[in-house]
Amino acid sequence: MKPHFRNTVERMYRDTFSYNFYNRPILSRRNTVWLCYEVKTKGPSRPRLDAKIFRGQVYSQPEHHAEMCFLSWFCGNQLPAYKCFQITWFVSWTPCPDCVAKLAEFLAEHPNVTLTISAARLYYYWERDYRRALCRLSQAGARVKIMDDEEFAYCWENFVYSEGQPFMPWYKFDDNYAFLHRTLKEILRNPMEAMYPHIFYFHFKNLRKAYGRNESWLCFTMEVVKHHSPVSWKRGVFRNQVDPETHCHAERCFLSWFCDDILSPNTNYEVTWYTSWSPCPECAGEVAEFLARHSNVNLTIFTARLYYFWDTDYQEGLRSLSQEGASVEIMGYKDFKYCWENFVYNDDEPFKPWKGLKYNFLFLDSKLQEILE
């Protein structure tokens, strides 16, 4: 992946930023994509390794796009694979489908990299292929969000020749943000079909000490009961959303979608979750309240790991789920294998258990039984 040119600058002028990052949802003549990036190592201090700006033309060949220029630069630096890197982009437009495909490949090949994309605007958000591309980015593990006022101010301070002037939001800035935020949330609110292998192995590995697993992933199956027999109906994958208003965990994402689009009082449901983490106290409480109100829903939760199982609030959350009829269990080998076969783009590769899977299962299962006694 070698673009024919690289167009990088340290900072941009104020008028350039205001023109190209103007967050009006529909704009013409903004044919240059600006990508401000930061690369940090993960850790307590998280030192910033580099921060610059790439430019690219939206109507040129994909290899000339700003996203591809960044990937060429990053891969060309041959940064050590044993270190974990946190990449943040502030972009004037969200990536096109071609760039998204390359980004998904990049993230699959670099499990030590996390990518957050904060966009000023959504590119062709009404077109099906572009909406699917945003969902694919999320499936690949990237975080996608709309730039808010704090992020605009941060870019102004760090990527603009501001000459000491503060960032001043323009007319209808808040209205534009609210519209784009709602639109992106609607695009990403529906469940994904599956996840990529590196996502599954990283987030569902049942380690005793699972450092860096700061996201919750939830695979679900849903059966409706007809003529006293369950009939398979729906399945999918949720992950926690980057939402400055709600910080929506995967469990809340499921409940929101289920209540708005699926739930009927005249239908009985058998729902099974396979989660990377057990629910936090707030989510456990909401799920317990939901089950108390809807006796037509039976829920079984298989979890790869117990979240803060030594904390009494988290223990009480698990007990509240059990008291409202939810079955809470630890994922074992057959459950991981089932998820691999049904919720992962596995290319017909078999599930490969990791060292310590059975031992960790026994440890977590004993802890769960102690909590639920």
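Positions of Cβ are set from backbone N, Cα and C atoms, glycine also.
Keep in mind the model shows the original residues, not the substituted ones.
A sphere of 10 angstroms centred on the C-beta of GLU251 (mutagenesis position) encloses 25 other C-beta atoms. Sequence annotations record features per position, and here Swiss-Prot assigns active site, proton donor to GLU251.
Residues or ranges marked as Zn(2+) 1 binding site by Swiss-Prot on the basis of sequence analysis: HIS65, CYS96, CYS99. Long-range C-beta contacts of CYS99 (mutagenesis position), restricted to its own chain and to partners at least six residues apart, with a cutoff below 8 Å, comprise PRO62, HIS65, GLU67, MET68.
If you draw a 10 Å sphere around the CB of HIS249 (Zn(2+) 2 binding site), it holds 24 other CB atoms from the protein chains shown. What Swiss-Prot lists as Zn(2+) 2 binding site is HIS249, CYS280, CYS283.
If you look up Swiss-Prot, you'll see 29-137 marked as domain 'CMP/dCMP-type deaminase 1', on the strength of sequence analysis. Across the range of the domain 'CMP/dCMP-type deaminase 1' (29-137), the DSSP-based residue counts are 37 helix, 34 strand, 38 coil.
In Swiss-Prot, the entry for mutagenesis GLU67 to Ala states: Decrease in cytidine deaminase and antiviral activity; when associated with A-251. The structure shown retains the original residue.
Record note (Swiss-Prot) on the mutagenesis of GLU67 to Ala: No effect on cytidine deaminase and antiviral activity.
One mutagenesis experiment named in Swiss-Prot is CYS99 to Ser, and its note says Reduced but not abolished antiviral activityy. Nearly abolished antiviral activity; when associated with S-283.
Looking at Swiss-Prot, the entry for mutagenesis of GLU251 to Ala says: Decrease in cytidine deaminase and antiviral activity; when associated with A-67. In the three-state DSSP reading, GLU251 (mutagenesis position) counts as helix.
One mutagenesis experiment named in Swiss-Prot is CYS283 to Ser, and its note says Reduced but not abolished antiviral activity. Nearly abolished antiviral activity; when associated with S-99. In the shown protein chains, 24 other C-beta atoms lie within 10 A of the C-beta of CYS283 (mutagenesis position).
Within the same chain, no residue at least 6 positions away in sequence has its Cβ under 8 Å from that of ARG293 (mutagenesis position). Among the mutagenesis experiments that Swiss-Prot reports, ARG293 to Asp is described with the note: Abolished interaction with HIV-1 Vif protein.
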Can you list, in sequence order, the residues of the same chain other than HIS249, CYS280, CYS283 whose CB lies within 8 Å of the CB centroid of the Zn(2+) 2 site? SER216, ALA250, GLU251, ARG252, PRO279, PRO281, GLU282, ALA284, GLU286
Average pLDDT across the domain 'CMP/dCMP-type deaminase 1' (29-137)? 88
Which ones in the same chain are close to CYS280 (Zn(2+) 2 binding site), with CB under 8 Å and 6+ residues apart in sequence? HIS249, TYR307, TYR314, GLY317
Among HIS65, CYS96, which are binding-site residues, the residue with the most C-beta atoms within 10 angstroms of its C-beta: HIS65
Can you tell me how far the Cα of GLU251 (mutagenesis position) sits from the Cα of CYS283 (mutagenesis position), in Å? 7
Integer Cα-Cα distance in angstrom, CYS96 (Zn(2+) 1 binding site) to CYS283 (mutagenesis position): 35
